[in-house]
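Enquirer: Okay, here's the structure, questions in a sec.
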Amino acid sequence: MNISDVAKITGLTSKAIRFYEEKGLVTPPMRSENGYRTYTQQHLNELTLLRQARQVGFNLEESGELVNLFNDPQRHSADVKRRTLEKVAEIERHIEELQSMRDQLLALANACPGDDSADCPIIENLSGCCHHRAG
């Protein structure tokens with residue numbers, strides 16, 4: 001298979017595939033006599049794993065570690081599960097942070113009259129000071 005075939009099958013761009021190869025995240029493909037990359041089912045599996053791991057929140061390094069585990073016949077599912085649960089905990093912390101930000105913004109929005117006045121509790125709160133206008 002050539003890179004355009006692999007791109008169609010995996011849903012990745014040719015540029016992304018080359019990037020993953022450059023970063024050493026996938027097994028290097030063989031080169032044909034004319035220098036073109038030749039991909040196998042193994043490459044499809046690795047690239048699909050990378051794409052899907054990225055989609056569920058694993059960063060590049062973590063995704064590469066999953067590919068390494070995928071390629072390790074001595075891997076233990078406990079290692080994969082541990083990494084997955086660590087990612088879930090990280091996502092839960094991020095959700096808590098986002099919920100806190102949302103709550104703060106809603107409280108600020110509720111305190112703001114939203115009228116033609118220059119007085120704005122949102123700006124005052126975010127700037128850390130009170131805005132006083134000369135009368």
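Even glycines carry a Cβ here, placed using N, Cα and C.
Original residues throughout; no substitutions modelled.
Straight out of Swiss-Prot:
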- C112, C120: Cu(+) binding site (BINDING)
- 1-69: domain 'HTH merR-type' (DOMAIN)
- C112 to S: Loss of sensitivity to copper (MUTAGEN)
- C120 to S: Loss of sensitivity to copper (MUTAGEN)
- C129 to S: No effect on response to copper (MUTAGEN)
- C130 to S: No effect on response to copper (MUTAGEN)
Enquirer: Quick check: in three-state DSSP terms, what is C120 (mutagenesis position)?
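Expert: Note: C120 (mutagenesis position) is coil by DSSP, not helix or strand.
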Enquirer: For the domain 'HTH merR-type' (1-69), provide the mean pLDDT of the predicted model.
Expert: 96
Enquirer: Pick the one among the mutagenesis positions C112, C120, C129 whose Cβ has the fewest other Cβ atoms within 10 Å in this structure.
Expert: C129
Enquirer: In Å, rounded, how far does the Cα of C120 (mutagenesis position) sit from the Cα of C129 (mutagenesis position)?
Expert: 11
Enquirer: Cα of C112 (mutagenesis position) to Cα of C129 (mutagenesis position): how many Å, rounded?
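Expert: C129 (mutagenesis position) has its Cα 15 Å from the Cα of C112 (mutagenesis position).
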Enquirer: DSSP-wise, what's the residue breakdown of the domain 'HTH merR-type' (1-69) into helix, strand and coil?
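Expert: Within the domain 'HTH merR-type' (1-69) the tally stands at 42 helix, 4 strand, 23 coil.
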